[in-house]
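As C-alpha cells, the structure follows; a few thoughts come after it.
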Amino acid sequence: MASTTPITMEDLQKALEAQSRALRAGLAAGASQSRRPRPPRQRDSSTSGDDSGRDSGGPRRRRGNRGRGQRKDWSRAPPPPEERQESRSQTPAPKPSRAPPQQPQPPRMQTGRGGSAPRPELGPPTNPFQAAVARGLRPPLHDPDTEAPTEACVTSWLWSEGEGAVFYRVDLHFTNLGTPPLDEDGRWDPALMYNPCGPEPPAHVVRAYNQPAGDVRGVWGKGERTYAEQDFRVGGTRWHRLLRMPVRGLDGDTAPLPPHTTERIETRSARHPWRIRFGAPQAFLAGLLLAAVAVGTARAGLQPRADMAAPPMPPQPPRAHGQHYGHHHHQLPFLGHDGHHGGTLRVGQHHRNASDVLPGHWLQGGWGCYNLSDWHQGTHVCHTKHMDFWCVEHDRPPPATPTSLTTAANSTTAATPATAPPPCHAGLNDSCGGFLSGCGPMRLRHGADTRCGRLICGLSTTAQYPPTRFGCAMRWGLPPWELVVLTARPEDGWTCRGVPAHPGTRCPELVSPMGRATCSPASALWLATANALSLDHAFAAFVLLVPWVLIFMVCRRACRRRGAAAALTAVVLQGYNPPAYGEEAFTYLCTAPGCATQTPVPVRLAGVRFESKIVDGGCFAPWDLEATGACICEIPTDVSCEGLGAWVPTAPCARIWNGTQRACTFWAVNAYSSGGYAQLASYFNPGGSYYKQYHPTACEVEPAFGHSDAACWGFPTDTVMSVFALASYVQHPHKTVRVKFHTETRTVWQLSVAGVSCNVTTEHPFCNTPHGQLEVQVPPDPGDLVEYIMNYTGNQQSRWGLGSPNCHGPDWASPVCQRHSPDCSRLVGATPERPRLRLVDADDPLLRTAPGPGEVWVTPVIGSQARKCGLHIRAGPYGHATVEMPEWIHAHTTSDPWHPPGPLGLKFKTVRPVALPRALAPPRNVRVTGCYQCGTPALVEGLAPGGGNCHLTVNGEDVGAFPPGKFVTAALLNTPPPYQVSCGGESDRASARVIDPAAQSFTGVVYGTHTTAVSETRQTWAEWAAAHWWQLTLGAICALLLAGLLACCAKCLYYLRGAIAPR
C-alpha cells in the first residue's frame, strides 16, 4: 500500500486554481466554436434549487422545467441554428460548417415601448431592465434576434394589511406563452412573469410579488384579460395580489389555469374574500347619488315660500262689461281649474288660475274673502268649509232683470242669478236670502282694511272636485316617508290624525272609510313609472332607489349573506300598503278586568280565571333581621335590656336578645368623666376587659374617641356620651309563609263580544259571534307555579314562583323543598351569620353609600333639647347565602304570573269594510293610586275622550285600550310621579297618590330609640343587569351589528381611498 501524504491548505489552494484554469480554457474553446456562453443566473433564494450533484458537462435546465420532458431552456441563451431548425421541423437537417471565431453578439429583444434593446450576457446587471432579465425573462419561441410583437406592458396589483390602505401598482412585460411552469413542490412561480416595464417597486413589494403561493382565492375576468387573486404571508404580514394571467397557450388556444383549486366569487360561494370590491358601477351610482342630493338641496333652497298672512297682490284681471250698479262696471273673478285643490271652478264662461289670487288660509278650510276690485262695489271670492263662492258686495239692490255680459272678443251670455239678491244690511247677524249659500263676514286682508263687519252676499259657484291623488315626500331616501295629498275630494273622508286632509297635507299615514294609505319606495317608483314625463317624480324615484341599491351592494359584497336580496325585496316591496276596503280590523285590549275596546263591535274583558291542580306544601316562618339601640349622654351602669329600659323598647329588645347569633356593641365617646368608673382610657382597651370587671355585660365594649359628643350639646368638653346597639336574626311573630303547588295551570280569558259571552284559552283562541269571528292573541300559560301566601301584620299577600323547584339540585335549600309544619312555627334553613354593627358619624362620607350585606350602621342624632340625643339605624341586606329570606322570595317570584307584559291583540274578521276611529283629545281626570316600587299593580282610573279607542300610556308605557267614557284598570308602574298620561297623541298630567313602600313591601323593620327607619331595598347594577339580561343581550347584538356595519363601511372607504391613489 502506498503511503499517503497529508493535504495541506496550500495544496488545496493550488488544486482549486488549477481547476479554475481548466474551466476558463473550456469556456474559451467553446467561444471559438461559436457557442454562446450561458448568461449569469440570478434567482431569488426562495425559488432557486440546489445545483449540487449535477453533471457540469450535460445540458442545464431550469428548476421549474426539471422532470417535465423539456430539453430546451428558453430562459437562457438561444439554441444554435441546428437546434432551432430542429424545433421548427421534425426532419433532421445537416449541420452547417463551422464559422470562424467571432465575438458573440447580444440578441435584440422587445422592451414594450416601441423599441428594442440588447440583451446583457456577461457581468452583473447595470440597470433595472437587465436585472429583470436576469431574474427570469423568457424570450419568445421564435428568433430572439427579432422583435416580439405579442409582448405588452400590463398591470398587476398588490396590497398589504400591515400597511393599511396602500395599494402598489406593478407594471411588467408579459408575453403570451401560456401557463408558466410549476416548481418541484407543485407551486406556481410568479417570478417567471416578473419583468417590470414601469417604475421599479420597493424591495418588499418585489419580494411579495415573487413569493410562491399555491392558493388561488378567485379568478377574475374582464374582456380577454384574466386575473388570479391570491393571499399569502411574507414574514408574518398578510399580502394580497391580483396577477395578470396569460390568455393563449403555445398552440394558440386558451391557456389552462394553474392546477389548483379555483372558485368563481359570487353569492353562492362558501368562501368569501376579506375585502369589498368596488367597480365602475358602484362609483357611478355613488356619484349620481351625491349629484341628486346636491340638486335636491339646491331645489329646496331656491323654492319660494308663500306668506300665509299677507298674500301677494293678484294681477289685474281683464275688464268685462257687466251689470250696472250706478256708474261702475264689475270685474268678475276668473277661477280656473288649477286652484289650490285642483278642482274646476266656473263663474259664467270665465276661467282664471285661482292659486295666484287666493290667500294662504284657503288651505285651512276657514273663512276667507279676496277682493278683486278696489271699488266700493266689487266682487269677491269667498271660501268656507272647503268650498269657494262668488260674492257681490253692494249698497242697494240690483235691477230685477238680468243683463247679459258681452266681452270684447265675442258675445256670450254669462250665468247670472235668476232672481236678484235682496239688499244687504250692516248687521253681522243678518242673512242675504235663501238662495244665497256660504257668504258671511269678510276676513281682513290687511290691517288697514275698512270693510270690517260688512256682510257679503252672492251665489255659490259650481265646484267639481277631481279624484283624490297622493304623492310621496322624499327625505334623501331614508324612512320615514311622508304622504303628500295632491288633490282631495271631501266626500272621500281622508283624515290625518283625525284632521281632514287638504291638498298639500303631509302625513305618514292617511285613514278613511276606504282603508289606509301609506308611502314607501315602491309607491314612489310606481308614481315615477306612471308619470314618466314628470321630472319631479322621476327625480324622487331616483333619490329613493339609489340609496337602497348602494346598501344592497354593500351588504352583498361585505356581508355575503344569502338572504340579503330576499330581505331587501321584502323591505322595498312589502312596505307599500295601498288603500283598500278592509275585511278585518286589528286592535288591542288591556289585560285588566273591565277593560274594553272598539273593533267593528265592542269587546270587553269580563274577567280572568285561573285553573290548576293544588297540592299543599305546608307553612314556615322566615328569618327576619331586627335591630334596636339607644343614644345616652352618659355611661350607663347596666348595659342590658333591663338597664336600658328607659331608652330602648322592651319588647323588641327582648326578642332580639333572645334570638340566635345576636350582635351587641357598646361605644363610649370622650370617656374622660370626672367621676365614676370611666376615668381613664385604658378601661376601654380592645375587648373591654377592665370595664367588664365593674359592669358584667354580654355586649362588646369599644372606645369611640374619634367621634364627636355634639349630640349632647350644652355641656363642658368632658361630657361623656355612650351608644348602645343590638341586632340579630329572629323569627318575627307576625310573619308566616304558606306554600302551595299548582300544576296543569290554564288561564281562561272571559270576553264579552257585543253582548255575547265567550271564553278563550291557548287551545281555543277564537270566538264565533253573529257579527264575525274574533281571534285573540292569547299569551302562553305560565305552566307549573308555586304560590307563597305571606301574612304579616294582619295583611296577606301572594307571590308566585314560575316552574317547579329542583329539590335535588340547586334549590335544595329553598323554602319549597323543606318539610314545613302546619302551624307555621318552624324556621327553615341554616342559622344566619352574626350581624356586624358599626358606629358611623353624621358627616361620614360613608353614609352616601348603602350598608353592606349583614351590616347595621348606627349614627347619633342631635336632640332638640340639652342632654337629649337620638339614634338612626340603617341595615343592609341579609348577607348570607340561604334562600329562605323574604328577599329571596321577592327576587324569585312575581305578583301576577298570568298577567302578560302587554295588551291582548284582537283581530276581528268581517265581510263589511271597517275603519277604527281614533281618540282626538287627552284623557281627563286620571288618578294613579299605588306604590311604584312594591311590585304590585297600581290603580289607574279616569275618563277616556270621545272619538274612538284610547290607547292609554302612562310615562310612555302602554297600559291598554279603552272606549270613550270612564275606565278603571291596574298597571304595574316602575317610575315615580309625576305621571304623564297620553291618548291619541295628546298628553296630560295625572294626579298621583303614592303609598308608602313600608306598608306594601315584605321586608324587615329596624327599630330605633327616637327614629324608626325601614331597611331600604336598593337594587345594584348587577341585580338590574340580571333582571334585564334579555334586553341587554339584544341591545348588545344590535350594537355589534351596527358597529360591524359602520366598520365595514369605514373599511370600504379606507381601502377605496388607497385603490383610487395607488403607489
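In case you wondered, yes, glycine gets a Cβ from its N, Cα and C as well.
For Cys153 to Ser, Swiss-Prot lists a mutagenesis experiment annotated as follows: Complete loss of Capsid dimerization. No effect on particle budding.
Swiss-Prot lists His272 to Arg among its natural variants, and the accompanying note reads: In strain: Isolate HPV77 vaccine.
Listed in Swiss-Prot as a natural variant, Ser411 to Tyr is described as follows: In strain: Isolate HPV77 vaccine.
One entry in Swiss-Prot concerns the natural variant Thr412 to Ile. Its note says: In strain: Isolate HPV77 vaccine.
Residue environment of Asn658 (mutagenesis position) contains 11 other Cβ atoms, counted within 10 Å of its Cβ in all protein chains. For Asn658 to Ile, Swiss-Prot lists a mutagenesis experiment annotated as follows: Complete loss of infectivity.
As annotated by Swiss-Prot, Ca(2+) binding site applies to Asn670, Ala671, Asp718, Thr719.
Under its mutagenesis entries, Swiss-Prot includes Asn759 to Ile with the note: No effect on infectivity. A strand conformation is recorded for Asn759 (mutagenesis position) in the three-state DSSP classification.
Swiss-Prot lists Leu1046 to Ala among its mutagenesis entries, and the accompanying note reads: No effect on virus production from infected cell. For Leu1046 (mutagenesis position), no same-chain residue lying six or more positions away in sequence has a CB closer than 8 A to its CB.
Cys1049 (mutagenesis position) falls within a helical segment according to DSSP. Listed in Swiss-Prot is the mutagenesis experiment Cys1049 to Ala, annotated as follows: No effect on virus production from infected cell.
A mutagenesis experiment is reported in Swiss-Prot for this position, Leu1053 to Ala, and the note states: 90% loss of virus production from infected cell.
For the mutagenesis result Leu1056 to Ala, the note given in Swiss-Prot is 90% loss of virus production from infected cell.
One mutagenesis experiment named in Swiss-Prot is Arg1057 to Ser, and its note says 98% loss of virus production from infected cell.
Among the mutagenesis experiments that Swiss-Prot reports, Gly1058 to Cys is described with the note: 98% loss of virus production from infected cell.
Here the residue is the original one, while Swiss-Prot reports the published mutagenesis Arg1063 to Ser with the comment 98% loss of virus production from infected cell.
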Cys1049 (mutagenesis position) has its Cβ surrounded, within 10 angstroms, by a count of other Cβ atoms equal to 13
